[in-house]
Amino acid sequence: MELPIAPIGRIIKDAGAERVSDDARITLAKILEEMGRDIASEAIKLARHAGRKTIKAEDIELAVRRFKK
């Protein structure tokens, strides 16, 4: 796991939780990492399709929209 756990706990608390277990933080971190990899992979495909090597914010945004469907 690469994402730090403390910020994950803050995200959950910002959503309204009073307390957050370590298991919950670790589980959300794993899920977010997997989602991040999937979104990045789709963004890479979009950039390559556009003839670019550089991933732009718009590639990420479009990739996220595709996953929301």
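Note that Cβ sites are derived from N, Cα and C of the backbone, with glycine treated the same way.
In this structure the noted substitutions are not present, so the sites keep their original residues.
Following the DSSP three-state reduction, the secondary structure of Arg10 (mutagenesis position) is helix. In Swiss-Prot, a published mutagenesis experiment is listed as Arg10 to Ser, annotated Loss of formation of nucleosome-like structures with DNA.
Quoted from Swiss-Prot, the note attached to the mutagenesis of Lys13 to Glu, Gln or Thr states: Loss of formation of nucleosome-like structures with DNA. The number of other CB atoms found within 10 A of the CB of Lys13 (mutagenesis position), across every protein chain shown, is 12.
Here Swiss-Prot notes a mutagenesis experiment, Arg19 to Ile, Gln or Ser, with the remark: Loss of formation of nucleosome-like structures with DNA. Under the DSSP three-state reduction, Arg19 (mutagenesis position) is assigned to coil, being neither helix nor strand.
Listed in sequence order, the same-chain residues six or more apart from Arg52 (mutagenesis position) with CB atoms under 8 A from its CB number zero; the list is none. Listed in Swiss-Prot as a mutagenesis experiment, Arg52 to Lys is described as follows: No effect on formation of nucleosome-like structures with DNA.
Burial estimate for the mutagenesis positions (Arg10, Arg19): highest at Arg10, by number of other CB atoms within 10 Å. Cα of Lys13 (mutagenesis position) to Cα of Arg19 (mutagenesis position): a span of 7 Å. Cα of Arg19 (mutagenesis position) to Cα of Arg10 (mutagenesis position): a span of 10 Å.
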